[in-house]
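J.: As annotated by Swiss-Prot, ADP-D-ribose 1 binding site applies to Thr174, Asn179, Arg302, Gly333, Thr336, with the evidence given as experimental evidence. What Swiss-Prot records for Glu843, Gln846, Asn869, Glu1073 is Ca(2+) binding site. What Swiss-Prot records for Leu1381, Ser1382, Asp1431, Arg1433, Tyr1485, Asn1487 is ADP-D-ribose 2 binding site, and it gives experimental evidence as the kind of evidence. Look at Swiss-Prot and you will find 1354-1498 tagged as domain 'Nudix hydrolase'. Looking at Swiss-Prot, the entry for mutagenesis of Arg302 to Ala says: No significant effect on channel activity; when associated with A-358. Abolishes channel activation in response to ADP-ribose/Ca(2+). Annotation of the mutagenesis experiment Lys952 to Ala in Swiss-Prot: Strongly reduces channel activity at ph 7.3. Increased residual channel activity after exposure to pH 5.5. Quoted from Swiss-Prot, the note on mutagenesis experiment His958 to Ala is: No effect on channel activity. For Arg968 to Ala, Swiss-Prot lists a mutagenesis experiment annotated as follows: Abolishes channel activity. Swiss-Prot gives this note for the published mutagenesis His973 to Ala: No effect on channel activity. Swiss-Prot documents Gly984 to Ala as a published mutagenesis change and attaches the note No change in the reversal potential. No change in the ion selectivity to Ca(2+) over Na(+). Where Swiss-Prot documents Tyr985 to Ala as a mutagenesis experiment, the accompanying text is: No change in the reversal potential. No change in the ion selectivity to Ca(2+) over Na(+). One mutagenesis experiment catalogued in Swiss-Prot, Asp1002 to Ala, is accompanied by this note: Strongly increased residual channel activity after exposure to pH 5.5. Quoted from Swiss-Prot, the note attached to the mutagenesis of Lys1007 to Ala states: Nearly abolishes channel activity. Among the sequence features in Swiss-Prot, the mutagenesis site Arg1077 to Ala is noted as follows: Decreases in sensitivity to PIP2. In Swiss-Prot, a mutagenesis experiment is listed as Met1397 to Ile, annotated with the note Only slight effect on activity.
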Amino acid sequence: MEPSALRKAGSEQEEGFEGLPRRVTDLGMVSNLRRSNSSLFKSWRLQCPFGNNDKQESLSSWIPENIKKKECVYFVESSKLSDAGKVVCQCGYTHEQHLEEATKPHTFQGTQWDPKKHVQEMPTDAFGDIVFTGLSQKVKKYVRVSQDTPSSVIYHLMTQHWGLDVPNLLISVTGGAKNFNMKPRLKSIFRRGLVKVAQTTGAWIITGGSHTGVMKQVGEAVRDFSLSSSYKEGELITIGVATWGTVHRREGLIHPTGSFPAEYILDEDGQGNLTCLDSNHSHFILVDDGTHGQYGVEIPLRTRLEKFISEQTKERGGVAIKIPIVCVVLEGGPGTLHTIDNATTNGTPCVVVEGSGRVADVIAQVANLPVSDITISLIQQKLSVFFQEMFETFTESRIVEWTKKIQDIVRRRQLLTVFREGKDGQQDVDVAILQALLKASRSQDHFGHENWDHQLKLAVAWNRVDIARSEIFMDEWQWKPSDLHPTMTAALISNKPEFVKLFLENGVQLKEFVTWDTLLYLYENLDPSCLFHSKLQKVLVEDPERPACAPAAPRLQMHHVAQVLRELLGDFTQPLYPRPRHNDRLRLLLPVPHVKLNVQGVSLRSLYKRSSGHVTFTMDPIRDLLIWAIVQNRRELAGIIWAQSQDCIAAALACSKILKELSKEEEDTDSSEEMLALAEEYEHRAIGVFTECYRKDEERAQKLLTRVSEAWGKTTCLQLALEAKDMKFVSHGGIQAFLTKVWWGQLSVDNGLWRVTLCMLAFPLLLTGLISFREKRLQDVGTPAARARAFFTAPVVVFHLNILSYFAFLCLFAYVLMVDFQPVPSWCECAIYLWLFSLVCEEMRQLFYDPDECGLMKKAALYFSDFWNKLDVGAILLFVAGLTCRLIPATLYPGRVILSLDFILFCLRLMHIFTISKTLGPKIIIVKRMMKDVFFFLFLLAVWVVSFGVAKQAILIHNERRVDWLFRGAVYHSYLTIFGQIPGYIDGVNFNPEHCSPNGTDPYKPKCPESDATQQRPAFPEWLTVLLLCLYLLFTNILLLNLLIAMFNYTFQQVQEHTDQIWKFQRHDLIEEYHGRPAAPPPFILLSHLQLFIKRVVLKTPAKRHKQLKNKLEKNEEAALLSWEIYLKENYLQNRQFQQKQRPEQKIEDISNKVDAMVDLLDLDPLKRSGSMEQRLASLEEQVAQTAQALHWIVRTLRASGFSSEADVPTLASQKAAEEPDAEPGGRKKTEEPGDSYHVNARHLLYPNCPVTRFPVPNEKVPWETEFLIYDPPFYTAERKDAAAMDPMGDTLEPLSTIQYNVVDGLRDRRSFHGPYTVQAGLPLNPMGRTGLRGRGSLSCFGPNHTLYPMVTRWRRNEDGAICRKSIKKMLEVLVVKLPLSEHWALPGGSREPGEMLPRKLKRILRQEHWPSFENLLKCGMEVYKGYMDDPRNTDNAWIETVAVSVHFQDQNDVELNRLNSNLHACDSGASIRWQVVDRRIPLYANHKTLLQKAAAEFGAHY
């Protein structure tokens, strides 16, 4: 039976269940769980001081009215003195600390001090704010409360008046109250894990609140977090529940109207036996029972408060789930053991930290043992090890009690998690807490997915995909894809690629997941550190459509994203997201603070709830998600999404383009390198998929290159690759083959160039079959005109015709410049003008040719981005300038000079045609890059040239005022010196006054150097000029020139390594240019231009790109092509995965993982390792137990009948009375604990619905045959309303002497299903063994109390009437009832009135006129179980035995079934009746579920 349900089953008539948990509203839930209210209140105080005073006044009036304290009202002198030697009352306080009336003579004079009589409640006088003097100046909250204060009042105080958010998780930390030593590493792990889970989930941490032991450890963990965290991360909520009477210096906290704030001094040296409050806790609840110095007063109130909070429900996206709670245990003593036992009994999962000492280590040592192996001697041994100092104080009864409690704790394995440092993959406490919550969640009964959903969010928050895969995504719970959408969004934003992969494996379809609202939400939560976020902000601020009255922070729309993406992809693409028609949709503001998405997903749930009514999907959701991941440079996430993409080659190339553009603007070098590496990876992916396609079908693969992709801005794969400069992709053999085919047009690529040249020179040869065509119609039956058109429109022919034309133009141009340049232009010169005009028309055609409709400005920018176009425009403008000067007689010669210079530019233009050559093409690139090298080299060279030239000029020449000669001397001569032209006069040897002008008056001679006129010798220091010359030549000729050569060599090597790629890449531009160029060469091209002018300007025919380079396919053809591409993409991914597995590094990693798995398997405890073998042994043991019991019954019967003497009785093994003789109705699963075959529920220490505590009975002491000398159970018999139908009360045996056992006593049947039972001292003994309690308890009679449980079942059917199935098996429905104040559903059975056949509960839901017919159904029903029922109300002298009868209706139209349905009704208001699907996770009492499991097994149905 589930622990939380055990104590609820103990009502007088099985119907008294506890009430439903109350439901609280979600108080101001925000998406960020980490935002603390203390910080909110702090800012609120700063802004609203008057409101703060009102709040204090409200608190001062509310708390005294609703919260009380306790005061001793009568002084009874104690035999003990205080630490100061003063006389104290038995409450622990002195005379001075009592009220004045308490020390006066009173009516209680002479009586013994009783807290129930001598302690009274009064309005509390200690509450408000607290500040720890000398330490942190943060304001804390505190309140003094009575130990009897309702939990609802305290919870109201915390959530409403203290302003705490409703927690998403409750962490109760318990353990050693005194300081203890922990290993530094374990201490660090504990602190880090505790803070991580609290910060991530928005949890409340509840401790004892004192500055010692585990509470101090928690406080220091919170302190370290506060010191290292930012303001936005908020404050952890740490609540200390301490005993008021043990708080040192508590007098300073008392003030009738509250203290705002109270100053508290942390005085550890003077605290004595008391304790100080911990300064690192945020809130304190000080529990008062009117005593002083008594520890443990807060435990009951803390337990009730934690249970109350955990029973509250919190709205999560329209679904109410309970607040999960977990107990974390460090070290500890008897109190800690009691706390763990209570926690597990109430269904609270516990995490025990092994290595922390004492109780925690004792439990950790035995946690993996079967309960039957946890014996008194074993616990005694463990206590002697871990409690060495106080072991001698342990009495036998105390050891027995500890053994019983530890057995109960270990028995609830689903609620116990042991954290072992560095084992089982647990590297932090937060993982152990997550596992504990998951284990507890799996053991709970519930209908919906809300519990699983919450655990999944925790797993995502802590990034434990392994736990989610093994503990959450299992066959026992089927996830709907829509249920995973909020968590999927959380995983995406928090960059958890493994979780995204897991969700995709479990049915999430990206096409259904990505809606406009989801996509917008994702972009609103971009990582602020990524470059795309800043670019998006810039676009938002500069949005021209933003209204003038708009707020400071503009609203994000998807067209803003499209604008940034178009900047990255290029203007040749269309916007990916259109502008909305209406801009009034409510959106979040941006910039959005980067919130680490919290696990509760409230905003996500509300997002999906809001969009569920009008879901609008994007055109390509996978593309949208891929872009979102790529712009944030998330490698693994993008890879997972790309694997799901449809248009995968275009997607990979687009990703490469985006990443390369982002890397150019990224300032962080590491990020830029990562982007370039990722861009290269996606280029390789595109190559890999295209290779697979090309191998399969060349024609279809080439269609993929030119297919217009609507999803990527109506562009093609080839365009994306060219714009991204993906040279490796463009140089792929398949793409080059396609370009070659385009280059040759309709000609066959097998034609040699010599054939083409011959046909160009003598085109009649076309009719001879010298040229072959690709199409058979041209090759075989083509007309001469068609063959000529196909030949002369081929780009290769157009190219060579243009080359011939251009060479003719240059020759004619050179002839005119050198031979025939007349004042009046000759016909040759006029031909040049016409020729140039045709070139101008062609450049204008290229400029205005806009098939992609980019617009004139963008097309012009794209045109001038090409170097050769710039050179063309420069040459044309220079020609126009020269022509203008040439036509003016006065400037004829300058015109000729300009035209001569222009001839150089036209000759340089020849290099463009060399790009088609594999040899010369890369050399042009080398020249371009070397020119850049020279440009930067000149800066270094200019430093030496100018410095030497100026120094030389100043030393040699005095006051040279002629600018031309000054430039010659300072710069020109110094530059010529580099090439060996050394001035002769620099050393004075070749000085000749006749070669210079002494005064500088001769314009054709330089000025003479400084010289001695008398001796005709130079006067300047010759040694200095020679030394300068030597140094100058050393640095320029040797150092700088060799540096330039090295730079050229590096550039050459760089280009030479990629010669093939560069040539293949740049030949595309030439091919595309001549593919779209008119066939006729200049100047005949003017005819084609005239035709184009008529079509475009006169007829308004739009320009269209040739289908050979950009082809828009039909929908059906495109869908088939993309499906084919997807299929081959999967092949590529499989091959890639296989290749990765074949790598040595991967093989080593796989071997390492297998070894680790094997080690883990060997380290598992025997229970887990044996698996199914243990289940078989348990089943065998059950059968043996049943056989032994039958033998015992036979022996007893024969002996009672006198068939044998006492001496002849065979000696049998002692009957383990609770060996599960078909006793699964006792609330345990068949294989729960192999060897733990005693009744369990009947030995729980706390008896249901009363304060009675049983005597602890460990497993080994259950059989009556086992000696148990200290066994002294209490006697308890409860009062019942039906006194006439029950046995006499009291602990005296006289009234019980009239009861006759083992027979039918009047109307009451006192016979046991297990045969005659022993009667000792007038009381019957439970045949299953000791329970720890004597008397009748809350049952109606001594001995067996017979009950009946009818299981009314039918087949579950769908709308068509067919029987539903699950895992092949048919599904049953059972009739269940839920009465007022009960939490669980139950079978309509239980106890019966003496002489009656129908249970009382069944009569309450069945009309009286139908009772006889139902009795007949019971008589005809199938008896499923008959025997002892392990119930928490059982005692040594009274127990429950039950009969379970199955009443099954095979046909849905059964007359009796219809009659039963019509006669069902609820006599009690609030009672519910329904048909419940039979499943092992339904919320039904565990005893009843076991009975139901037997019935399902009988029918072979699903359970």
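Cβ coordinates come from backbone N, Cα and C, glycine included.
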J.: Using C-alpha atoms only, work out the spacing between His958 (mutagenesis position) and Lys1007 (mutagenesis position) and round it to an integer in Å.
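T.: Here the two Cα atoms are 8 Å apart.
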J.: What is the pLDDT of the domain 'Nudix hydrolase' (1354-1498) when averaged and given as a whole number?
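T.: Taking every residue of the domain 'Nudix hydrolase' (1354-1498) together, the mean pLDDT is 80.
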J.: DSSP on Met1397 (mutagenesis position), three-state: which is it?
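T.: The residue in question, Met1397 (mutagenesis position), is coil (DSSP, three-state).
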J.: Centre the Cβ atoms of Glu843, Gln846, Asn869, Glu1073, go out 8 Å, and tell me which other residues of that chain have a Cβ in range of the Ca(2+) site.
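T.: Counting only non-site residues, the set is Glu842, Arg845, Leu847, Tyr863, Asp866, Trp868, Asp872.
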J.: Using a 10 Å cut-off on CB atoms, tell me which of the recorded positions Glu843, Asp1002, Asp1431 is the least crowded.
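T.: It is Asp1002 that, of the recorded positions Glu843, Asp1002, Asp1431, has the fewest other Cβ atoms within 10 Å.
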J.: Write out how many residues of the domain 'Nudix hydrolase' (1354-1498) are helix, how many strand and how many coil, based on DSSP.
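T.: The breakdown for the domain 'Nudix hydrolase' (1354-1498) reads 41 helix, 48 strand, 56 coil.
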J.: Return one of helix, strand or coil for Gly333 (ADP-D-ribose 1 binding site), based on DSSP.
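T.: The residue in question, Gly333 (ADP-D-ribose 1 binding site), is coil (DSSP, three-state).
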J.: In whole Å, note down how far the CA of Thr174 (ADP-D-ribose 1 binding site) lies from the CA of Lys952 (mutagenesis position).
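T.: Cα-Cα distance, Lys952 (mutagenesis position) to Thr174 (ADP-D-ribose 1 binding site): 90 Å.
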J.: If we count other C-beta atoms within 10 Å, could you say which of the mutagenesis positions Arg302, Lys952, His958, Lys1007 has the fewest?
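T.: Each of the mutagenesis positions Arg302, Lys952, His958, Lys1007 was scored by Cβ atoms within 10 Å; lowest is His958.
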J.: Using a 10 Å radius around its CB, how many other CB atoms surround Met1397 (mutagenesis position)?
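T.: I count 14 other Cβ atoms within 10 Å of it.
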J.: When the Cα-Cα distance from Glu843 (Ca(2+) binding site) is computed for each of the recorded positions Gly333, Arg1077, Met1397, Asp1431, Arg1433, which gives the smallest value?
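T.: Considering only the listed recorded positions, the nearest one is Arg1077.
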J.: Would you mind listing, in sequence order, the residues at least six apart from His973 (mutagenesis position) in the same chain with a Cβ closer than 8 Å to its Cβ?
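T.: In sequence order, the residues whose Cβ lies under 8 Å from that of His973 (mutagenesis position) (at least 6 apart) are Gly949, Lys952, Gln981, Pro983.
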J.: Would you count the other CB atoms within 10 A of the CB of Thr174 (ADP-D-ribose 1 binding site), including those on all shown protein chains?
T.: 28
J.: Under DSSP, is Lys952 (mutagenesis position) part of a helix or a strand, or is it coil?
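T.: The residue in question, Lys952 (mutagenesis position), is helix (DSSP, three-state).
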J.: Using Cα coordinates, what distance in whole Å links Arg1433 (ADP-D-ribose 2 binding site) and Met1397 (mutagenesis position)?
T.: 22
J.: So which recorded positions are near Arg1077 (mutagenesis position), with CA atoms within 10 Å, out of Gln846, Met1397, Tyr1485?
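T.: Candidates kept after distance check: Gln846.
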J.: Just give me the nearest neighbour of Thr336 (ADP-D-ribose 1 binding site) among the recorded positions Arg302, Gln846, Arg968, Asp1431, Cα to Cα.
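T.: That would be Arg302, the closest of Arg302, Gln846, Arg968, Asp1431 to Thr336 (ADP-D-ribose 1 binding site).
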J.: In three-state terms from DSSP, label His973 (mutagenesis position) for me.
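T.: DSSP call for His973 (mutagenesis position): helix.
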J.: Taking the Cα atoms as reference points, how far is Asn1487 (ADP-D-ribose 2 binding site) from Met1397 (mutagenesis position) in Å?
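T.: The separation of the Cα atoms works out to 21 Å.
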